[in-house]
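As annotated by Swiss-Prot, active site, charge relay system applies to His85, Asp227, Ser655, with the evidence given as similarity to another entry. Among the sequence features in Swiss-Prot, the mutagenesis site Arg337 to Ala or Asn is noted as follows: Significant increase (or preservation) of the catalytic activity. Among the mutagenesis entries in Swiss-Prot is Ser655 to Ala, noted as: Loss of catalytic activity. Among the mutagenesis entries in Swiss-Prot is Arg673 to Ala, noted as: Loss of catalytic activity. Quoted from Swiss-Prot, the note on the mutagenesis of Arg673 to Ser is: The Asp/Glu preference is inverted, i.e., peptidase activity toward Leu-Asp-MCA nearly disappears, whereas that to Leu-Glu-MCA partially remains. Here Swiss-Prot notes a mutagenesis experiment, Arg673 to Gly, with the remark: Drastically decreased but still significant activities against Asp/Glu substrates, as well as detectable activity against substrates harboring hydrophobic residues at the P1 position.
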Amino acid sequence: MKKRLLLPLFAALCLSQIAHADEGMWLMQQLGRKYAQMKERGLKMKEYDLYNPNGTSLKDAVVLFDGGCTGEVVSDRGLVLTNHHCGYDMIQAHSTLEHNYLENGFWAMREADELPNKDISVVFIDKIEDVTDYVKKELKAIKDPNSMDYLSPKYLQKLADKKAGKNFSAKNPGLSVEIKAFYGGNLYLMFTKKTYTDVRLVGAPPSSIGKFGADTDNWIWPRHTGDFSIFRIYADKNGNPAPYSEDNVPLKPKRFFNISLGGVQENDYAMIMGFPGTTHRYFTASEVDEWKSIDNDIRIRMRDIRQGVMLREMLADPQIKIMYSAKYAASQNAYKRAIGANWAIKTRGLRQNKQAMQDRLIAWGAKQGTPRYEEAVHEIDATVAKRADLRRRYWMIEEGIIRGIEFARSPIPTEDETKALQGNDASARKEAIDKIRTRYSKFANKDYSAEVDKKVAVAMLTEYLKEIPYENLPLHLRLVKDRFAGDVQAYVDDIFARSVFGSEAQFDAFAAVPSVEKLAEDPMVLFASSVFDEYRKLYNELRPYDDPILRAQRTYIAGLLEMDGDQDQFPDANLTLRFTYGQVKGYSPRDNVYYGHQTTLDGVMEKEDPDNWEFVVDPKLKAVYERKDFGRYADRSGRMPVAFCATTHTTGGNSGSPVMNANGELIGLNFDRNWEGVGGDIQYLADYQRSIIVDIRYVLLVIDKVGGCQRLLDEMNIVP
């Protein structure tokens with residue numbers, strides 16, 4: 001092969017052909033070179049109606065929801081659809097035993113009944129600009145050859161602010177700018193974003209619909225979950241972002257989705273826009289090994305222990321179930337994902353494929369007289385090996401204690417608070433106590449049970465102590481051996497008995513007569529301090545290994561782009577707006593088994609189990625089924641569709657993403673992937689990978705027949 005210069009990135013990619021027909025989480029700027037193929041697959045829209053850098057398009061109806069999901073605007077009054085699991089925390093926050101919206105659902109029959117939410121946002125992408133030349137020019141001014149500024153969010157934000165101009169945000173209310181790196185720092189894009197924070201809960205089905213199948217069915221196809229919730233964006237009277245106010249009005253958006261009742265058939269065109277979070281497409285073989293045997297294995301083991309304790313307590317007490325349902329669900333999602341990824345690595349040859357890819361690059365580089373690609377691979381391999389023990393200890397403390405034990409987040413008094421408590425200024429002492437109380441209440445809130453936390457802690461610490469040698473333990477944890485003869489239960493009981501944070505009553509007693517000395521000797525504070533000291537120590541010891549890997553990855557990815565300039569390459573997901581397209585299609589997971597593309601309400605009833613909370617069927621939904629009262633939402637055969645699957649390429653962050661037909665009309669909401677395709681974060685698996693999508697007709701049926709909320713249907717533009 002003749003030696004070639006690396007073409008400008010977008011130009012090089014424009015020459016490529018797709019490796020797998022439906023693979024790719026494509027940048028919006030890459031639409032032009034994918035458009036012809038999309039048309040061949042069935043797309044009937046104009047290119048500029050999907051993405052128009054100089055005007056409005058369907059892109060303007062897609063939002064980043066609450067920092068980690070996707071949503072879509074479906075009315076001219078700012079109505080937003082997303083997944084039930086994306087809105088779960090907000091639904092839970094409004095739930096009580098008296099008004100249990102998690103169990104019974106919530107439907108605002110008037111706009112005045114819509115519920116405000118704390119600390120929530122939706123973000124529109126106003127503009128996307130290629131700033132690669134600008135960033136690289138600025139980077140040339142950096143003299144340090146080992147500088148990592150080319151990937152530094154802080155540095156890139158400085159460049160974004162500089163490029164946007166002085167007082168940009170002041171002149172443009174609600175707007176902000178951000179530069180993100182792609183392909184390991186070989187491409188840079190600047191995003192202009194508009195963020196709204198007055199976002200109100202409008203509707204949510206009962207969890208028996210929105211979470212039907214729960215953890216048993218998570219990552220599984222066939223699926224029967226009505227995973228949706230409804231919110232509304234509010235703005236000031238000029239349409240600008242504003243904090244919550246009764247004077248705010250529903251947002252009039254630039255664009256919103258029409259909703260199709262046409263349904264789907266096998267091989268129909270399907271397309272998704274959204275904000276995929278993280279993928280590892282450019283991992284080397286050693287990085288795949290590390291991800292599996294350290295990161296995923298530890299996450300699986302420690303979360304399995306924690307979730308086992310939580311589930312037992314939730315099933316034994318309805319109040320605990322309300323309090324811990326969101327925590328359990330959040331933990332389960334990453335847990336199941338790790339299991340699925342490891343399964344794919346083991347059974348689908350992903351590690352071997354990455355080995356073949358890097359071997360091919362090394363051989364190609366040698367022919368070009370370019371040893372730097374081989375050097376990059378060797379640098380990655382060596383660094384992964386060097387950091388293995390530190391990384392294992394880091395993941396154990398993160399999954400086993402930081403994420404696993406709630407009281408590990410006990411408030412550690414600041415220097416200013418300590419001084420205030422030592423002084424004679426009563427108001428300063430009160431302010432210090434109030435600040436400590438606020439931090440205490442962040443974990444010991446209405447959704448906290450000290451008894452559950454104790455049981456989780458005993459289980460987690462027992463496992464942690466088996467894995468970590470005594471000399472590497474956080475200092476306070478060494479007391480398990482030194483003072484309690486290895487009795488973890490006695491250690492945890494002692495912490496709660498003697499800590500001012502052991503209960504609200506204990507904290508109130510302390511607050512009445514605050515003592516710096518008591519805080520300094522508090523076992524929960526000492527536990528938290530020693531845990532975070534060790535966590536920071538491990539983090540700081542691992543940091544020096546990051547830079548050589550990131551620099552080597554930049555070279556490695558540049559080599560792949562140069563070598564395969566005649567093939568498509570898309571950047572790893574990083575929570576930026578992307579599109580993917582494919583077909584509605586079933587699949588065969590193994591010999592003599594085929595899963596069709598569509599599930600129906602018949603399957604919900606087949607799975608019904610009144611004695612298993614995961615498969616309880618809502619009585620209103622059951623009545624609709626028994627009457628066959630499906631109306632205009634039924635399919636051509638008269639059955640009620642629930643979900644379908646498609647070959648689109650998605651990952652975490654795509655939850656809630658709009659799924660469109662060939663006309664750009666909304667046909668469903670993406671909410672999951674199948675087990676067999678979860679390894680798509682590393683490598684797309686064409687025969688197995690499927691996005692799992694709740695059918696929009698099921699969403700509408702539930703709003704109509706279960707929620708009885710006709711006003712929402714009247715607000716949407718529903719087409720045949």
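Each residue's number is its place along the chain shown, starting with 1.
Glycine residues also receive a Cβ, built from the backbone N, Cα and C atoms like all the rest.
Modelled residues match the original; the substitutions are not represented.
Overlay of Swiss-Prot feature records on the structure.
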residue: His85; record: active site, charge relay system; contacts (Cβ under 8 Å, 6+ apart): Gly210, Lys211, Asp227, Ala329, Asn333, Ser655, Phe671
residue: Arg337; record: mutagenesis position; contacts (Cβ under 8 Å, 6+ apart): Trp219, Gly652, Val678
residue: Arg673; record: mutagenesis position; contacts (Cβ under 8 Å, 6+ apart): Trp219, Gly340, Thr650, Thr651, Gly680, Gln689, Arg690, Ser691, Ile692
Least surrounded among the recorded positions, given as Asp227, Ser655, when other CB atoms within 10 Å are counted: Ser655
Secondary structure at His85 (active site, charge relay system), reduced by DSSP to three states: coil
Assigned conformation of Ser655 (mutagenesis position) - DSSP reduced to three states: coil
Arg673 (mutagenesis position): secondary structure state under DSSP, collapsed to three categories: strand
Structural state of Arg337 (mutagenesis position), classified by DSSP into three states: helix
